[in-house]
Amino acid sequence: KTSTRTRCAFEVAARDQGAGATYLEPSASQIGHKESIKDTARVLGRMYDAIEYRGFGQEIVEELAKYAGVPVFNGLTNEFHPTQMLADALTMREHSSKPLNQTAFAYVGDARYNMGNSLLILGAKLGMDVRIGAPESLWPSEGIIAAAHAAAKETGAKITLTENAHEAVKGVGFIHTDVWVSMGEPKEVWQERIDLLKDYRVTPELMAASGNPQVKFMHCLPAFHNRETKVGEWIYETFGLNGVEVTEEVFESPASIVFDQA
């Protein structure tokens, strides 16, 4: 997949540590097209000390890791976004007076993909009070939920999944969301997703429902919070929404820590 923040973060980190970095863009690479993942892994593993992969299927990054012979970092797949979790955990720790195992956060929106899955597992592994607020049809898979509960038994984490957005955010210190339509999905799903998720928009009212005047808003970005992008303008013209998963008022408010997070 294409990338802005993930690519820049890895390249800056590598250079800060004195390492070199090569970027293979999707349109210029033969990975999976003329050369198998297995063969690509064995070639790149002989040239590089580590590989970061950002793409669609989790099985691809796992196959790279199996055959490369060097560390492989998951920069994002459809299922997980572990490097974003490092940033999210650090950001919550920086913006809270409590340790993470005494911190509550909620994720509201479509929770079936990488951010919903990863935040649920993150919270469970760190012993946090983690809530998912979404229609049941958009909850993480049964396997992900089971893994979260298994981790919670070891850490003392509290896991809540609810269809009530206000219930999900009550008492939390942080409210997370993400885009409602993921990269690669067709435009035709927008109407269905808006109908399902209109009550899970992060608005000033939802922030206030936390009952916490210090509650913070988080989003891994990019966000559709106004009409200043081609997609944002298309959404406004087609559906009449100025801002989708989060309103401009929340995104630009003092409660928003998305740029620290990014």
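Just so it is clear, glycine is given a Cβ too, placed from its N, Cα and C backbone atoms.
According to Swiss-Prot, the carbamoyl phosphate binding site annotation covers 3-7, Gln30, Arg54, 81-84, 219-222, Thr247, on the basis of similarity to another entry. The L-ornithine binding site annotation in Swiss-Prot covers Asn114, Asp178, Ser182, Met183. One entry in Swiss-Prot concerns the natural variant Ala21 to Val. Its note says: In strain: INS MA3008. Variant annotation in Swiss-Prot: Val61 to Ile, described as In strain: CCUG 24846; the structure shown retains the original residue. A natural variant is reported in Swiss-Prot for this position, Glu136 to Gln, and the note states: In strain: CCUG 24846. For the natural variant Ala146 to Thr, Swiss-Prot gives this note: In strain: CCUG 24846 and INS MA3008. The structure shown keeps the original residue. Variant annotation in Swiss-Prot: Ala151 to Val, described as In strain: CCUG 24846 and INS MA3008; the structure shown retains the original residue.
Swiss-Prot feature annotations superimposed on the structure.
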residue: Arg5; record: carbamoyl phosphate binding site; DSSP class: helix
residue: Ala21; record: variant position; DSSP class: coil
residue: Arg54; record: carbamoyl phosphate binding site; DSSP class: strand
residue: Val61; record: variant position; DSSP class: helix
residue: Gln84; record: carbamoyl phosphate binding site; DSSP class: helix
residue: Glu136; record: variant position; DSSP class: helix
residue: Ala151; record: variant position; DSSP class: helix
residue: Ser182; record: L-ornithine binding site; DSSP class: coil
Among Glu136, Asp178 [recorded positions], residue with fewest other Cβ within 10 Å: Glu136
Fewest other Cβ within 10 angstroms of its own Cβ, chosen from the binding-site residues Ser3, Gln84, Asn114: Ser3
Other same-chain residues whose Cβ falls within 8 Å of the Cβ centroid of Asn114, Asp178, Ser182, Met183, the recorded L-ornithine site, in sequence order: Leu76, Asn78, His81, Tyr113, Met115, Val179
Ala21 (variant position) and Asn114 (L-ornithine binding site), distance between Cα atoms, whole Å: 25
Length of the line joining the Cα atoms of Ala146 (variant position) and Ala21 (variant position), in Å: 37
Candidate variant positions Ala21, Glu136, Ala151, pick with smallest Cα gap to Pro82 (carbamoyl phosphate binding site): Ala151
When distances run from the Cα of Arg5 (carbamoyl phosphate binding site) to each of the recorded positions Val61, Glu136, Ala151, Met183, the nearest one: Met183
Among Val61, Ala151, Ser182, which are recorded as recorded positions, the nearest neighbour of Arg7 (carbamoyl phosphate binding site) by Cα: Val61
Nearest-integer angstrom distance between the alpha carbons (Cα) of Val61 (variant position) and Arg54 (carbamoyl phosphate binding site): 8
Site of maximum Cβ density within 10 Å, from recorded positions Ala21, Ala146, Ala151, Met183, Cys220: Cys220
Maximal Cα-Cα distance (Å) across residues annotated as binding L-ornithine, namely Asn114, Asp178, Ser182, Met183: 12
